[in-house]
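Asker: As listed in Swiss-Prot for this protein:
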MUTAGEN   CYS20 to Ala  Abolishes E3 ligase activity
BINDING   CYS227, HIS230, CYS249, HIS255  Zn(2+) binding site
DOMAIN    413-630  domain 'B30.2/SPRY'
Amino acid sequence: MAAVAMTPNPVQTLQEEAVCAICLDYFTDPVSIGCGHNFCRVCVTQLWGGEDEEDRDELDREEEEEDGEEEEVEAVGAGAGWDTPMRDEDYEGDMEEEVEEEEEGVFWTSGMSRSSWDNMDYVWEEEDEEEDLDYYLGDMEEEDLRGEDEEDEEEVLEEVEEEDLDPVTPLPPPPAPRRCFTCPQCRKSFPRRSFRPNLQLANMVQVIRQMHPTPGRGSRVTDQGICPKHQEALKLFCEVDEEAICVVCRESRSHKQHSVVPLEEVVQEYKAKLQGHVEPLRKHLEAVQKMKAKEERRVTELKSQMKSELAAVASEFGRLTRFLAEEQAGLERRLREMHEAQLGRAGAAASRLAEQAAQLSRLLAEAQERSQQGGLRLLQDIKETFNRCEEVQLQPPEVWSPDPCQPHSHDFLTDAIVRKMSRMFCQAARVDLTLDPDTAHPALMLSPDRRGVRLAERRQEVADHPKRFSADCCVLGAQGFRSGRHYWEVEVGGRRGWAVGAARESTHHKEKVGPGGSSVGSGDASSSRHHHRRRRLHLPQQPLLQREVWCVGTNGKRYQAQSSTEQTLLSPSEKPRRFGVYLDYEAGRLGFYNAETLAHVHTFSAAFLGERVFPFFRVLSKGTRIKLCP
């Protein structure tokens with residue numbers, strides 16, 4: 001199909017061949033020049049006539065320079081006494097000889113300029129056949145004539161010297177340099193301007209004009225473009241200025257000394273260079289498109305992740321807002337009840353004090369009145385009065401003092417809110433765990449309810465299992481997780497040496513894992529001492545990349561977090577005795593918290609790779625115990 005598409009249109013090609021390369025229109029009175037190319041008679045005449053004008057300007061400048069030199073010579077001759085004028089008869093004799101030489105074929109004279117000969121249009125007739133033959137054979141006869149002209153010139157000069165003794169007589173001007181006429185298409189040069197009519201081409205153009213009145217706009221000439229200065233086809237390319245030019249621009253002074261090649265050759269060369277860049281550019285484009293598609297997918301994923309995270313944040317804060325509102329309402333209700341009870345007690349105490357004050361006021365008035373009396377009236381029932389006064393006792397009111405553990409205290413509120421928030425956030429994800437005995441190291445002993453583990457007094461005889469840890473004292477939880485959020489709490493106790501966390505299902509159970517280096521193997525003294533020394537130096541036995549475990553633990557002195565990609569020393573403000581472990585499978589996060597204060601301890605960014613993740617526990621020394629909290 002490509003070959004068919006590249007086949008030229010015969011009609012279009014025929015139209016192109018009938019177009020003049022100068023005027024870009026159908027031939028009008030076509031003529032052929034010596035190289036075989038055809039042009040309109042008017043076009044080629046005007047083109048070569050324009051070249052004559054440039055040559056004529058140059059000749060005029062040369063004549064002016066020669067006239068100036070002659071005037072200087074005459075001035076010198078006059079100063080030397082050589083002022084004898086040239087005789088008219090001698091000059092006329094010279095002119096006659098020059099006319100005779102012109103008739104013999106000399107192309108330059110003193111009376112007629114060369115341009116007048118050049119401007120004459122030559123039409124090949126029968127009598128010019130012999131002269132044309134000489135031209136195509138190399139113009140040999142013309143060279144012979146030039147030799148004869150030189151001999152005649154020498155004879156004329158000798159006669160002038162004999163007849164005229166004036167040494168400053170001006171000599172005839174030297175012959176002007178022969179100019180060449182150039183074909184606008186192939187750039188072939190000719191010594192003179194000559195062309196012949198092409199009648200067959202004129203007839204063909206008439207037929208083509210009847211078929212198509214105007215030249216095709218899709219022709220090569222139209223594709224080449226038009227020179228904006230000379231209105232001619234741009235068929236050449238200047239390699240110096242790197243621009244397309246026409247045949248007239250080629251002869252101008254701005255491009256005459258430049259390297260010029262046909263435009264079609266440059267087009268083909270540049271096409272080849274462009275084709276060489278096509279394949280690398282195509283590969284680069286494919287690579288960029290792949291990267292662009294990858295980045296677009298990444299942007300889409302990031303946007304989706306951002307939306308989901310924003311929704312999760314909004315949901316969590318919504319829960320938090322509702323929780324705080326509920327807690328606020330409950331605390332306010334309890335505070336009102338407490339204050340109402342306190343107000344009741346205070347009111348009752350005030351009533352009792354008012355009644356006591358009234359009794360004291362009456363007794364005081366009676367005592368004052370009796371003290372004013374005398375005689376028998378004073379002594380009447382005096383003992384009863386004394387008894388009543390002595391029986392009076394001051395009863396201070398009950399003073400209410402706020403209890404720091406009551407709900408209205410700041411510390412109580414903070415503690416209550418923190419604890420309830422922790423329960424709120426962990427309640428939905430909290431799981432009830434048990435330990436898997438098939439994974440427990442033989443040196444470990446599990447509690448009957450499978451919620452606690454410690455080091456046994458001696459190595460136990462247990463059946464070998466593919467999942468059992470044999471190189472380190474570790475055990476996994478019985479429940480594994482492949483998605484979702486999960487929370488569990490672990491209580492640790494004892495002197496030192498424990499680790500809690502999570503592990504992928506593909507963990508190497510036969511290799512040593514966890515922070516602090518290797519663990520107790522068989523439990524003998526040498527192994528224990530060797531293990532203790534390694535723990536102290538924090539030298540892991542196996543490469544971290546083989547562990548697939550994320551855990552937080554201690555060797556009794558330092559807390560550290562260790563995974564397949566990091567080993568970080570921790571400095572918690574308090575030594576946690578109860579750890580909360582929070583697993584977010586989709587987010588790839590495993591967080592550790594102080595379950596008592598909810599203080600953050602450490603968070604891992606993990607890659608679970610679609611595997612199940614199990615709770616992980618490790619015991620390093622006797623007296624250390626780990627217990628799962630319900």
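The backbone N, Cα and C atoms fix where each Cβ goes, glycine too.
Bear in mind that the values here come from a model prediction, so they are computed numbers and not experimental data.
Locate each feature and note its surroundings.
Answerer: Its Cβ placed at the centre, CYS20 (mutagenesis position) has 23 other Cβ atoms within 10 Å. Secondary structure at CYS20 (mutagenesis position), taken from DSSP and collapsed to helix, strand or coil, is coil.
DSSP assigns CYS227 (Zn(2+) binding site) to coil, not to a helix or a strand. The Cβ of CYS227 (Zn(2+) binding site) lies under 8 Å from the Cβ of ALA233, LEU234, ILE245, CYS246, VAL248, CYS249, each of these being in the same chain and 6 or more residues away along the sequence.
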Asker: Can you tell me how far the Cα of CYS20 (mutagenesis position) sits from the Cα of HIS255 (Zn(2+) binding site), in Å?
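Answerer: Taking the Cα atoms only, CYS20 (mutagenesis position) lies 23 Å from HIS255 (Zn(2+) binding site).
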Asker: Ten-angstrom check, please: count other Cβ atoms within 10 Å of the Cβ of CYS249 (Zn(2+) binding site), all chains counted.
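Answerer: Here the count is 22.
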Asker: Relative to the mean position of the Cβ atoms of CYS227, HIS230, CYS249, HIS255, the recorded Zn(2+) site, which additional same-chain residues have Cβ within 8 Å?
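Answerer: Other same-chain residues with Cβ inside the cutoff are LYS229, GLU232, LEU234, ILE245, CYS246, VAL247, VAL248, ARG250, SER252.
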